[in-house]
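Some features that Swiss-Prot has for this protein:
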type: BINDING; residues: Cys457; note: heme binding site
type: VARIANT; residues: Arg61 to Gln; note: In CYP82E4v11
type: VARIANT; residues: Asn99 to Asp; note: In CYP82E4v11
type: VARIANT; residues: Lys217 to Glu; note: In CYP82E4v7
type: VARIANT; residues: Thr252 to Ala; note: In CYP82E4v8
type: VARIANT; residues: Lys309 to Glu; note: In CYP82E4v12
type: VARIANT; residues: Ser314 to Gly; note: In CYP82E4v11
type: VARIANT; residues: Met413 to Val; note: In CYP82E4v5
type: VARIANT; residues: Gln416 to Leu; note: In CYP82E4v6
type: VARIANT; residues: Asp439 to Gly; note: In CYP82E4v10
type: VARIANT; residues: Ser452 to Pro; note: In CYP82E4v12
type: VARIANT; residues: Leu488 to Ser; note: In CYP82E4v3
Amino acid sequence: MVFPIEAIVGLVTFTFLFFFLWTKKSQKPSKPLPPKIPGGWPVIGHLFHFNDDGDDRPLARKLGDLADKYGPVFTFRLGLPLVLVVSSYEAVKDCFSTNDAIFSNRPAFLYGDYLGYNNAMLFLANYGPYWRKNRKLVIQEVLSASRLEKFKHVRFARIQASIKNLYTRIDGNSSTINLTDWLEELNFGLIVKMIAGKNYESGKGDEQVERFKKAFKDFMILSMEFVLWDAFPIPLFKWVDFQGHVKAMKRTFKDIDSVFQNWLEEHINKREKMEVNAEGNEQDFIDVVLSKMSNEYLGEGYSRDTVIKATVFSLVLDAADTVALHINWGMALLINNQKALTKAQEEIDTKVGKDRWVEESDIKDLVYLQAIVKEVLRLYPPGPLLVPHENVEDCVVSGYHIPKGTRLFANVMKLQRDPKLWSDPDTFDPERFIATDIDFRGQYYKYIPFGSGRRSCPGMTYALQVEHLTMAHLIQGFNYRTPNDEPLDMKEGAGITIRKVNPVELIIAPRLAPELY
């Protein structure tokens, strides 16, 4: 992130110095405040602490180092907002069990206004009637186990088609396959098919989907950019656009919304012409939401169309990006741990055989595969800091006073590598999950890859189905080696998420009979 230092510091210091001193003076907590990392500046706090520091690791790693120095509960300021970082079992349980309702809000970020349908997207919405009913719609109607069961043929067919595409790329014993790109194409195509009924193949799909894919990538970049209002949330700074990010957000949103609007109108017209309004006739997620939602939604100021588009966008974000990212790490770990890969292949060969492909109904019997997925999620959680929370009133975490309006980062990556909770925490060892009943649902506060409490990820069931089935196909269908027969580089990229810097490039060979591809 690059900040226009002179402009920001001058304007903000002049405007907020008195306010900052007044609020600091007026604080009279009954309990001690958490440790605060040193180096903060007046008014702007620690805005520059993580900026151009020469450390290109993920933010979760940097915050983990600070936890080693200052403890598992500490704070810093990003402008005016106070940020609380927790990474111990006790602190995480305090936040998501004892204080779950108090930490149920989301901080206000400008991208939520300009890119997130004015915060109508489920993961951006504040806790309240709109959020509760929208989450109920998503969990009970769109992503319920019964609904996902009805769409399992779509998942299987799409994964099968992608596996066959991967097979056609094999050219002798020396051609290199970019598995990272393949996974991104698979997951993007799968979620577009399930949401809108669109068949997408890179370079061959319709123009709308290609345009949306570009806008989607722009969204991922813009949502992580520093915007002045995020650090100094008063109306004046909503109109200050030194870096041009607001202009870029508006342009990107226009592209995204036009695609969603076209998809929505296509579905409305189809339903009117074909009279597919009866229960059970839904062909994709947009059909499902249309059949369940009234014209005006909850009296919250959002139209039906806005809520549908915001909900669809939330599903795309959850599925297309984080699922591909996680499978990519999982396959990289298996390639670098050939004994684990061989054991997983032997399990599938024994339980399923080599004359058909793994199906979703087989997953329950593939215990070692399930352990692999759990272990990958432990080492590389899809949201290493979760989506930030904000407390709606003062509370206590680990004996510390946390004032109202504090932004919460739960460092899940640090938590799930805590040597007090995990033996050999940085080692890839699926066996650790074989004899335990630890699951993904956030009730074991040392393992919360999808979050915990009322703001946990609603797309967990879908993500796990796709991850298990995709990894099972890749494990069953091919043998792998690296081009230079050296372990894959596991360098992690900078940013809020944990992305692998270098793609997973492999030489692959089929394990099954040709007629199965």
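Indices start at 1 and increase along the chain as displayed.
Glycine too: its Cβ is placed from the backbone N, Cα and C atoms.
Every residue here is the original one, so none of the noted swaps is modelled.
Annotated features taken from Swiss-Prot, shown on the structure.
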{"residue": "Arg61", "record": "variant position", "contacts (Cβ under 8 Å, 6+ apart)": "Met413, Glu492"}
{"residue": "Asn99", "record": "variant position", "contacts (Cβ under 8 Å, 6+ apart)": "Asn391, Cys395, Val396, Val397"}
{"residue": "Lys217", "record": "variant position", "contacts (Cβ under 8 Å, 6+ apart)": "none"}
{"residue": "Thr252", "record": "variant position", "contacts (Cβ under 8 Å, 6+ apart)": "Leu115, Ala215, Asp218, Phe219, Leu222"}
{"residue": "Lys309", "record": "variant position", "contacts (Cβ under 8 Å, 6+ apart)": "Tyr117, Asp257, Phe260, Gln261, Leu264"}
{"residue": "Ser314", "record": "variant position", "contacts (Cβ under 8 Å, 6+ apart)": "Met121, Leu122, Phe123, Val138"}
{"residue": "Ser452", "record": "variant position", "contacts (Cβ under 8 Å, 6+ apart)": "Val92, Phe96, Ser97, Asp100, Gly442, Gln443, Tyr445"}
{"residue": "Cys457", "record": "heme binding site", "contacts (Cβ under 8 Å, 6+ apart)": "Asp318, Gly383, Phe450, Gly451, Ala463"}
{"residue": "Leu488", "record": "variant position", "contacts (Cβ under 8 Å, 6+ apart)": "Ala332, Ile335, Asn336, Thr482, Asn502, Val504"}
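Following the DSSP three-state reduction, the secondary structure of Gln416 (variant position) is coil. Taken residue by residue with DSSP, Ser314 (variant position) is part of a helix. Across the structure, Asp439 (variant position) and Gln416 (variant position) are spaced 13 Å apart at their Cα atoms. Long-range neighbours of Gln416 (variant position) (same chain, six or more residues apart, CB within less than 8 Å of its CB): Arg378, Leu379, Pro381, Trp422, Pro425, Lys446, Tyr447, Ile448, Pro449.
For Asp439 (variant position), the count of additional Cβ atoms within 10 Å of its Cβ stands at 12 [all protein chains shown]. DSSP assigns Cys457 (heme binding site) to coil, not to a helix or a strand.
Take the CB of Met413 (variant position) and look out to 10 A: across all protein chains shown you find 24 other CB atoms. In the three-state DSSP assignment, the secondary structure recorded for Ser452 (variant position) is coil. When secondary structure is read from DSSP and collapsed to three states, Lys217 (variant position) falls in the helix class. DSSP assigns Asn99 (variant position) to coil in the three-state reduction, outside any helix or strand.
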